Amino acid sequence: MPAVSKGDGMRGLAVFISDIRNCKSKEAEIKRINKELANIRSKFKGDKALDGYSKKKYVCKLLFIFLLGHDIDFGHMEAVNLLSSNRYTEKQIGYLFISVLVNSNSELIRLINNAIKNDLASRNPTFMGLALHCIANVGSREMAEAFAGEIPKILVAGDTMDSVKQSAALCLLRLYRTSPDLVPMGDWTSRVVHLLNDQHLGVVTAATSLITTLAQKNPEEFKTSVSLAVSRLSRIVTSASTDLQDYTYYFVPAPWLSVKLLRLLQCYPPPDPAVRGRLTECLETILNKAQEPPKSKKVQHSNAKNAVLFEAISLIIHHDSEPNLLVRACNQLGQFLQHRETNLRYLALESMCTLASSEFSHEAVKTHIETVINALKTERDVSVRQRAVDLLYAMCDRSNAQQIVAEMLSYLETADYSIREEIVLKVAILAEKYAVDYTWYVDTILNLIRIAGDYVSEEVWYRVIQIVINRDDVQGYAAKTVFEALQAPACHENLVKVGGYILGEFGNLIAGDPRSSPLIQFNLLHSKFHLCSVPTRALLLSTYIKFVNLFPEVKATIQDVLRSDSQLKNADVELQQRAVEYLRLSTVASTDILATVLEEMPPFPERESSILAKLKKKKGPSTVTDLEETKRERSIDVNGGPEPVPASTSAASTPSPSADLLGLGAVPPAPTGPPPSSGGGLLVDVFSDSASAVAPLAPGSEDNFARFVCKNNGVLFENQLLQIGLKSEFRQNLGRMFIFYGNKTSTQFLNFTPTLICADDLQTNLNLQTKPVDPTVDGGAQVQQVVNIECISDFTEAPVLNIQFRYGGTFQNVSVKLPITLNKFFQPTEMASQDFFQRWKQLSNPQQEVQNIFKAKHPMDTEITKAKIIGFGSALLEEVDPNPANFVGAGIIHTKTTQIGCLLRLEPNLQAQMYRLTLRTSKDTVSQRLCELLSEQF
């Protein structure tokens, strides 16, 4: 590069930049910029011709103004004129301006291309370098059309200087990546391969990158590069060789070239025996050097050394043909598992995941199981813990399955929310794949539902039902186990589904025990009925009609339930239809017909586990899971089949996601088209600029919203296409909500746009901030969005989340209420009995108290009531109320503008099945809203 003369300092540019930096306000900056733009315009339009220095200075000022964020609509022609200058600095500024400001549709593109062609033909290495840099920086299709045929000629020309060859190789690589169809293969390809023997480090490094990319699409054209790459790698890593010794980086010879050569060799299978022997020597040398004491304590030395080592291990794993090398690589990675560097531990775990899939190294990987389990328990970085989970999954077999599953279940209780669903899938797969004793499998899945029920997908509980139905030896144990599990005060809904299905099929196997008589089984299931969603209630109704067949002694009790107004006049059409049909069936059908219609489910056909298919979709192609399944086929006795998809009685209805015992219909899908737009309400669009019509609230949205008043995590909405999950945390007046959008199909969602909608008054009381999500959601994938929440003042309404996307060419439009309620900003406050009643008396003004007497909607269980009050956000004060049956709580609602003390008292009346709820706060609107929210929970 030519030296820059003193006159090229451009003092005027320095003064202008200094003036901009000294501006005290944005207005002052804009004023100074406008003044300068006017000056530059006058200079460009003046009668006096500008010299090259002045043009360069003014073009630099325009470029600086553009980088400040201001539009530039003139000066382009002056920049193009600079391209024809013979002074390096002027030409450099011209190319810089062109690279940054000129787009491919510009009218000046022909002039620019002519200037670039002139520089490429000039044989001046400096000018050629500038032109190549410009082509690569712009990288447009138009550039590829104009120069893709010229650059290979420059690259392989014998008289081209090394610096230009390097630039040409990288420029061609850039054009090939953007427009591969415009880069023709030809005679130059064989000559490019021989650049691997070039003595200039920059040339051979750039050529290696180019050849690696080209070889992935054109392997036959570049297969001769294998022997040259092995030869060059051997000369670099062998101590006796002097090849590229001048390019030693912290005692490691040409590390980045070595990495690129090793990566190139992964494009081809193991070479012929002679070349393979030489490559094996290289890899052994790299592994041997990794065992040597470090020649320097500086981090640059270890980084370079480990970069070569990990790429060598990747090549060993990729070829998967040398048992000795695979075992040595595993042992080397095992040493890194306890290294103090977090990045090294992460990379070691990642590489060992792939090693575990090789039949040669699987046993060697298993020897490190205790270290990996320890990493799962002690690592601070969640990404390292994630890799530890992946490695445990990959190294699992029959010999260690129970230990690994137990450790995963233990970790699941504290795992990061973003990876819980994946861990659940892996535990379910391992428990099924390596189950010798299927009682252990049943225990594991039920424990899985207990620990992480919100993350147990339908595929998991479908699968346990399939396996229980297919295996006679476990049916009685499964019925007994789910019966015992359902006796817990609070059961997850997925456990109710599994319990309802299994007891409906095999409850007769435990009915002989007085502790699990038919009536007790029915009462136990029915006690959960009112706490469940519509699909689960539909399943339980099917279980009840199964009980009519299995246990005639409870027929009258079940008919009374089916005959009740809550069933026959249910607002949900599906539940109403089932109740009517089942009641009629139990009344008119003979015993033989009833037994035929309600006979036990037949075994499911043997197919691939739907859980494994879901995990493959979630992880994407070419993952450890795929490698394990394709490269390490072990003999596994797995029973199972497809998930039990219920049939619908109506051709127009969509199958319910719940397992349907009789296939008598399904829950209608969510609306799939945009309704007429409605006026009123301010759209605070924090996700997108879309202004499409917003759908009305999805069916069940209010029920799901109410379920989140006393909890922060779970599934907010689910239909056949989309699942929306939430995880939220709140502290004082601030909160953060993680929204997970899951694509349940195998087809991409396009134009995926979530929008947050707030009413006028809500916008002033609640501040919500977030960022857009990716508009494309792959099939089986999940995207996450974070919403930051600030409570400015108390509020009554909740935001609405509207999701619009295209699925299979059909427009989908879903709206749900986002469970951001006033009680989320509750901070519990512990108080003694005396303090509580003293404060209670202070809040005795009529406008400060709100009281509600209401009928119990759910079973009046003491433990559940306590859990709901605590989940509501209040502190539960023990031994404060003189009546031990009453519940009292205290807390403070935090907003940005004020703090509001809150006291509550809940008085249950078991005989009348009623409650009296009293709220006293220092603000009447807060008392009213909290009373409304909490009353809906009991």
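Even glycines carry a Cβ here, placed using N, Cα and C.
For all the noted positions, this structure keeps the original residue and models no substitution.
Sequence-distant contacts of R21 (mutagenesis position), defined by Cβ-Cβ distance under 8 angstroms and a gap of at least six in the same chain, do not exist. One mutagenesis experiment catalogued in Swiss-Prot, R21 to E, is accompanied by this note: Reduces interaction with CD4 endocytosis signal motif; when associated with AP2S1 S-15.
According to Swiss-Prot, the mutagenesis experiment K31 to Q carries this note: Reduces phosphatidylinositol binding. Look at K31 (mutagenesis position): DSSP puts it in a helix. Counting Cβ atoms from all protein chains shown, K31 (mutagenesis position) has 12 others lying within 10 Å of its own Cβ.
Among the sequence features in Swiss-Prot, the mutagenesis site K35 to Q is noted as follows: Reduces phosphatidylinositol binding.
Neighbour density for K55 (mutagenesis position): within 10 A of its CB lie 22 other CB atoms from the protein chains shown. What Swiss-Prot notes for the published mutagenesis of K55 to Q is this: Strongly reduces phosphatidylinositol binding. Abolishes phosphatidylinositol binding; when associated with Q-56 and Q-57.
Here the residue is the original one, while Swiss-Prot reports the published mutagenesis K56 to Q with the comment Strongly reduces phosphatidylinositol binding. Abolishes phosphatidylinositol binding; when associated with Q-55 and Q-57. Within the same chain, residues at least 6 positions away in sequence whose Cβ sits under 8 Å from that of K56 (mutagenesis position) are M10, L82, T89, E90, I93, G94.
Quoted from Swiss-Prot, the note on the mutagenesis of K56 to E is: Strongly reduces phosphatidylinositol binding.
Here the residue is the original one, but Swiss-Prot notes a mutagenesis experiment at this spot, K57 to Q: Strongly reduces phosphatidylinositol binding. Abolishes phosphatidylinositol binding; when associated with Q-55 and Q-56. Remark: K57 (mutagenesis position) has M10, G12, L13 as non-local neighbours, by Cβ distance under 8 Å and separation of at least 6 in sequence.
Listed in sequence order, Y417, N712, N713, M737, F738, F740 are the same-chain residues at least 6 apart in sequence whose CB falls under 8 Å from the CB of K727 (mutagenesis position). Listed in Swiss-Prot as a mutagenesis experiment, K727 to A is described as follows: No effect on DENND1A-,DENND1B- nor DENND1C-binding.
Reduced to three states, the DSSP call for F837 (mutagenesis position) is helix. Neighbour count (other Cβ atoms within 10 Å of the Cβ, all protein chains): 16 for F837 (mutagenesis position). According to Swiss-Prot, the mutagenesis experiment F837 to A carries this note: Reduces SNAP91, AMPH and BIN1 binding. Abolishes AMPH and SNAP91 binding; when associated with A-916. Abolishes EPN1 and EPS15 binding; when associated with A-905.
In the three-state DSSP reading, E849 (mutagenesis position) counts as strand. Using a 10 Å Cβ-Cβ cutoff, E849 (mutagenesis position) registers 17 neighbours. One mutagenesis experiment named in Swiss-Prot is E849 to A, and its note says No effect.
Here Swiss-Prot describes R905 to A as a published mutagenesis experiment; the accompanying note says: Strongly reduces AMPH, SNAP91, auxilin and BIN1 binding. Abolishes EPN1 and EPS15 binding; when associated with A-837. Look at R905 (mutagenesis position): DSSP puts it in a strand. R905 (mutagenesis position) counts 20 other C-beta atoms within 10 Å of its own C-beta, drawing on all protein chains shown.
In Swiss-Prot, the entry for mutagenesis E907 to A states: Strongly reduces AMPH, SNAP91 and BIN1 binding. Slightly reduces EPS15 and auxilin binding. The structure shown retains the original residue. Around the Cβ of E907 (mutagenesis position), a 10 Å sphere holds 16 further Cβ atoms from the protein chains shown.
Long-range Cβ neighbours of K35 (mutagenesis position) (same chain, at least 6 residues apart, Cβ-Cβ under 8 Å): none. Comparing F837 (mutagenesis position) with R905 (mutagenesis position), their Cα atoms are 11 Å apart once rounded.
Ranking the mutagenesis positions K31, K55, E849 by the distance of their Cα atoms from the Cα of R905 (mutagenesis position) places E849 first.
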